[in-house]
Amino acid sequence: MSLVVGQSLGLTLVGDGLSLRNSKINVGKSKFFSVNRRRLARAALVQARPKEDGAAASPSPSSRPASVVQYRRADLADDLQAEARALGRAIDASIYSPELIARKHGSQPFKALRRSLEILGALGGFALKLGIDQKQGNLEKNMKKRAIELRRIFTRLGPTFVKLGQGLSTRPDLCPPDYLEELAELQDALPTFPDAEAFACIERELDLSLETIFSSVSPEPIAAASLGQVYKAQLRYSGQVVAVKVQRPGIEEAIGLDFYLIRGVGKLINKYVDFITTDVLTLIDEFACRVYQELNYVQEAQNARRFKKLYADKADVLVPDIFWDYTSRKVLTMEWVEGTKLNEQLAIESQGLKVLDLVNTGIQCSLRQLLEYGFFHADPHPGNLLATPDGKLAFLDFGMMSETPEEARFAIIGHVVHLVNRDYEAMARDYYALKFLSPDVDVTPIIPALRDFFDDALNYTVSELNFKTLVDGLGAVFYQYPFNVPPYYALILRSLTVLEGLALYADPNFKVLAASYPYFAKRLLTDPNPYLRDALIELLFKDGKFRWNRLENLLQQGSKDRDFSAKDALQPVLKLLLDPNGEELRLLVIKEAVRVSEAIALGTVVDTYNSLPEFLRSLVFNGNGNGPLTMSTAELQSTLELRDQVSRIWGLLQSSESFDPAILQPILQVLQQPEARRLGGRVAGGVGQRLAARFLQQLLRATTPSSAPSP
């Protein structure tokens, strides 16, 4: 659930099928605010401050009107104390435990039976239709229709099944593409609960009257979703405008009962359904654990704080502050963000902003989340990504977060390298490192399936390849074979697919892979991690030959990334070359350095030859007016292209904003090392031998000119 002030409707809350209202009242005049005088008398006015590691406040024009009284940011110690108090209020927050929910709901058989009949009544008819389709051979024909029916059934069954369907929409190893597409459309769409209950919950959770905390609050929720609803309010002590999210009464009880029943179905599937190879019970428990974390709003606040610390250093990214002293396990108070949904193209463009710029910011931030720090926003739907009036991209709603293990981050980048190289055997082996397959699974049958799909997909260039097409194709492979896609990877696919979908509103030709490639190129060129260094070597060398076109393309793409550094690109490569264990690579580099040096020298000769008057060419080059070298036309063109390619690569390095001749100083220091001097000597020796051979050929051509082909 997320907040935004819409450009056309006034106050708008964006999210999953949320209701819209825009009225406001004074707290003191509302019939809902019954002030507990005894509690008010003993309660001091709490000076809640957002957490920001002690940095000075930097009010955002998009979220802090000039009329708002600016608050003084607390120092780190006070801030940690405020967070500790919030944690204390959440000390009794429930943690998902299959044993505890079984003990609790197993002792309430009539309640469990009533809900079971409700679920069976909804899903039983659907299962019967599937059985008839299978018997009549109409499964494929009716798949889209059945997927729509399942989405509607999940919506009717309430929050747990809406969340379950959203989770299934990220699992290509469990659901066919038609079901993935339909379940991804599931939206939270529950009616609001009474405002009196919400206000009572705030007072109960924070142990303060509303009048003490707020000077005004909307009398009705700005939005309502499955787990809670949100009010817009103004803090009394500072005038700060905030969003206050209040948890739906009884939601934890309802979700616990549903997961108790769903686990029972999972046990039956694991025991009796052979064609589903995934451990369904483990999958259910992982998902239930994630939903229970969303029920703890202090956990969500900590997620927001961590996210802000990692990613809000960029000028074009906004993460709202948390007000810890007004936050508990059922109440979350955070900075109000004004903005426009990212799929409202006309509203965004009317402010002089470009949707594609904002989406590209989202893609670059998401790539950093997924592959640098590993802590990422797992629910980037349009309501959680807002365009602020000053052009920033605001991230909201941090209930659903996930983490990418460090080894998986590098494995994903390596997987991209294997894809570019069309090395399908290596791609299949990557699935072990990514934990998609258990070590005892033979990947041999999977390789042809990867080849069949990607050979067709890679007929397009990276800039032409549609990410959703790629995901759908991979999903078909995952569905056919015994894959168990980890939750983090499924959420990665969903995040990037959503971002590409948002971009397609503005530009039907936009491709998220093309926008992502500069980041991958920069990481390959600059990251000193040994795994990525090996991946770079694998990308650039083939059959003992260096692929200069690959390096040129990487530099072209990497230089588009705002964080690209020529210094970072040069030094790790040199260190790799001079590593005591790098003899095999040095042999390849020596061979290539000889080729390049020869190409530069011979290119200079050709340029000199071409600049001479025609009568001098015959005099200088042994009476031959057709060319200076004993080389075929194809060989000469290849040599000159190599020289020009190296020249362009050097130009790309020089054009980097971070390029400074001073970066060569540490490189020269590296070259003073004994191994570097030996390497240089071997290169010089190789160049000398090649040029001597060329010179000897030239002399022989002078005595037997007919034996040498004309260039």
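Here the Cβ of each residue, glycine as well, is placed from N, Cα and C on the backbone.
Features of the protein shown, as given by Swiss-Prot:
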type     : residues                                                                       : note
ACT_SITE : Asp379                                                                         : active site, proton acceptor
BINDING  : Ile222, Ala223, Ala224, Ala225, Ser226, Leu227, Gly228, Gln229, Val230, Lys245 : ATP binding site
DOMAIN   : 216-546                                                                        : domain 'Protein kinase'
MUTAGEN  : Gly167 to Asp                                                                  : In rbd1-6; suppression of bdr1-1 and bdr1-2 bleaching and dwarf phenotypes
MUTAGEN  : Ala243 to Thr                                                                  : In rbd1-8; suppression of bdr1-1 and bdr1-2 bleaching and dwarf phenotypes
MUTAGEN  : Ala301 to Val                                                                  : In rbd1-3; suppression of bdr1-1 and bdr1-2 bleaching and dwarf phenotypes
MUTAGEN  : Pro320 to Leu                                                                  : In rbd1-9; suppression of bdr1-1 and bdr1-2 bleaching and dwarf phenotypes
MUTAGEN  : Gly399 to Asp                                                                  : In rbd1-1; suppression of bdr1-1 and bdr1-2 bleaching and dwarf phenotypes
MUTAGEN  : Pro405 to Ser                                                                  : In rbd1-12; suppression of bdr1-1 and bdr1-2 bleaching and dwarf phenotypes
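Structural mapping of features recorded in Swiss-Prot.
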residue : record                       : CB count, 10 Å
Ile222  : ATP binding site             : 28
Ala224  : ATP binding site             : 27
Ser226  : ATP binding site             : 25
Gly228  : ATP binding site             : 28
Val230  : ATP binding site             : 25
Ala243  : mutagenesis position         : 24
Ala301  : mutagenesis position         : 25
Asp379  : active site, proton acceptor : 22
Gly399  : mutagenesis position         : 23
Pro405  : mutagenesis position         : 13
Of Ile222, Ser226, Gly228, Asp379, which is closest to Gly399 (mutagenesis position) if I measure between C-alpha atoms? They're all recorded positions.
Asp379
Just to be sure I understand the packing, how many Cβ atoms besides its own are within 10 Å of the Cβ of Pro320 (mutagenesis position)?
22
So what's the mean pLDDT when you look at the domain 'Protein kinase' (216-546)?
85
Can you give me the Cα-Cα distance between Val230 (ATP binding site) and Pro320 (mutagenesis position) in Å, rounded to a whole number?
15
What does DSSP call Ala301 (mutagenesis position) in the simple three-state scheme?
helix
Which state, by DSSP, holds Gly167 (mutagenesis position): helix, strand or coil?
helix
Euclidean distance between Cα atoms of Gly228 (ATP binding site) and Gly167 (mutagenesis position), Å:
19
Looking at the recorded positions Pro320, Asp379, Pro405, which has the shortest Cα distance to Ile222 (ATP binding site)?
Pro320
Distance from Asp379 (active site, proton acceptor) back to Ala301 (mutagenesis position), taken between C-alpha atoms, in Å:
16
Other C-beta atoms that fall within 10 angstroms of the C-beta of Gly167 (mutagenesis position):
24
Spatially, and counting Cα to Cα, which of the recorded positions is closest to Ala224 (ATP binding site)? Options: Ala243, Pro320, Asp379, Pro405.
Ala243
Cα distance (Å, whole number) from Ala243 (mutagenesis position) to Gly228 (ATP binding site):
12
Nearest of the recorded positions (Ser226, Ala243, Asp379) to Pro320 (mutagenesis position) - Cα to Cα:
Ala243
If we check Cα distances from Ser226 (ATP binding site), which of the recorded positions Ala243, Asp379, Pro405 wins as closest?
Asp379
Rounded Cα-Cα span from Asp379 (active site, proton acceptor) to Ala243 (mutagenesis position), Å:
19
Look up Pro405 (mutagenesis position) in the DSSP assignment and report helix, strand or coil.
coil
